[in-house]
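All remarks here apply to the structure that follows.
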Amino acid sequence: MALLTAAARLFGAKNASCLVLAARHASASSTNLKDILADLIPKEQARIKTFRQQHGNTVVGQITVDMMYGGMRGMKGLVYETSVLDPDEGIRFRGYSIPECQKMLPKAKGGEEPLPEGLFWLLVTGQIPTEEQVSWLSKEWAKRAALPSHVVTMLDNFPTNLHPMSQLSAAITALNSESNFARAYAEGIHRTKYWELIYEDCMDLIAKLPCVAAKIYRNLYREGSSIGAIDSKLDWSHNFTNMLGYTDAQFTELMRLYLTIHSDHEGGNVSAHTSHLVGSALSDPYLSFAAAMNGLAGPLHGLANQEVLVWLTQLQKEVGKDVSDEKLRDYIWNTLNSGRVVPGYGHAVLRKTDPRYTCQREFALKHLPHDPMFKLVAQLYKIVPNVLLEQGKAKNPWPNVDAHSGVLLQYYGMTEMNYYTVLFGVSRALGVLAQLIWSRALGFPLERPKSMSTDGLIKLVDSK
């Protein structure tokens, strides 16, 4: 969508709108995702070729010294098609906001939350899928879900003190033995065919991830009990919750929502950028996604919802479960004055309440309005932003997605906080692998930015 926005500005909103409409309605009747991609890719290749020919030398931004030392925050440096993060309204998946996705994407029979299959279809094609297309995708993933025996054996032999994310990354790496792309590349496949094999690998990997994740959960927390068999009549999330051992229909609905909203968050975050970077070396999707999961395992990326729960639990321990607004306000100030942050508040890009927080809050208001932990989260929502504004340091005093997700999981009995990032990883596959397909389809080259030393920067600045 960033490219579409640029197109609208640079060669006319009318033309760009026509391109969007063409993409969204091409081959809309087919239920085969690969067939639709085969139709869309040449059109997008031609569009980008024309765009680059006309505007390849156009300057899109400036780079400052602070950006280079500050984690490249705000630096426009890569093309990422599947989602765009707006500071004021949050994430848009191929142009659609989270409320729009909740309303427009197909749902399970009797369900109210969007199916992640529909979100993946949207990310890959730019089209809102039909129920038939989503059903096809559910069945396709069920058909591809079986794990090779060596991966099962490896998971069963991991020590119980090995972190779930380490197990996930290792298992994904070992699945590389199944890579269609790696085999075809070794045999000399033409680069115009790369995307077809990447597509097959991405579909296989997404299909197998719930089995890997459920196997890890059962081995660590359920005495190694069987995950059971995939049911081709059920959707991806329902099969996942069944394999985890959860039978509550509300928990399955929560998982559909969770897997949808955590799927993608633009291309600059650690996991998305890592998969993009590693994939640019023509590493297969298994290796690229395993690298992304190693980034997600870092405490500054994927562990935030655990930190929120730890902080909430400590808060309850110190001031009690039924705390007044005044005492809560004092506790928040004590947290800030001790040099710590309030976990779950603030975001590197967002400047308003994260819509992913809002939709989880709405889920809680509907299904668990009287839960003590949710009531505490709701109470914090009223108080924390005002305290942070008074302090004057936070650019964004509003809650993010992590302020809520752990509380919902706890309510339905998933109390194993070390496992939460695995759920995040299963979800994130939808976004980064959708983009990986397009990266190869569009022929994106090896990523190789120029680095500079401090001495080099000083000389550069002095010369200006």
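Backbone N, Cα and C atoms are what each Cβ position is placed from, and that goes for glycine too.
Record note (Swiss-Prot) on the mutagenesis of His301 to Gly or Arg: Greatly reduces catalytic activity. According to DSSP, His301 (mutagenesis position) sits in a coil region rather than a helix or strand. Note: His301 (mutagenesis position) has non-local neighbours Asn269, Val270, Ser271, Gly295, i.e. same-chain residues 6+ apart with C-beta under 8 A of its own C-beta.
Annotation source Swiss-Prot lists active site at His301 (among others).
Taken from Swiss-Prot, the feature active site applies to His347 (among others). Less than 8 angstroms from the CB of His347 (active site) sit Asp354, Asn396, Trp398, Asn400, each of them six or more residues away in the same chain. DSSP assigns His347 (active site) to coil in the three-state reduction, placing it in neither a helix nor a strand.
Arg356 (oxaloacetate binding site) falls within a helix when secondary structure is assigned with DSSP. Annotated oxaloacetate binding site per Swiss-Prot: Arg356, Arg428, Arg448, in sequence order, evidence recorded as similarity to another entry.
Annotation of the published mutagenesis Asp402 to Asn or Gln in Swiss-Prot: Abolishes catalytic activity; the original residue is retained in the structure shown. Asp402 (mutagenesis position) is surrounded by 25 other CB atoms, counting those within 10 A of its CB over all protein chains shown. When secondary structure is read from DSSP and collapsed to three states, Asp402 (mutagenesis position) falls in the helix class.
Quoted from Swiss-Prot for the published mutagenesis Asp402 to Gly or Glu: Greatly reduces catalytic activity.
Annotated active site per Swiss-Prot: Asp402 (among others), in sequence order.
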For this session: With Asp402 (mutagenesis position) as the reference Cα, tell me which of the binding-site residues Arg356, Arg428, Arg448 is the closest one.
Result: Arg356
Exercise. Per 10 Å Cβ neighbour count, which of the binding-site residues Arg428, Arg448 ranks highest?
Worked result: Arg428
Problem set entry | Cβ packing number for Arg356 (oxaloacetate binding site), 10 Å threshold | 25
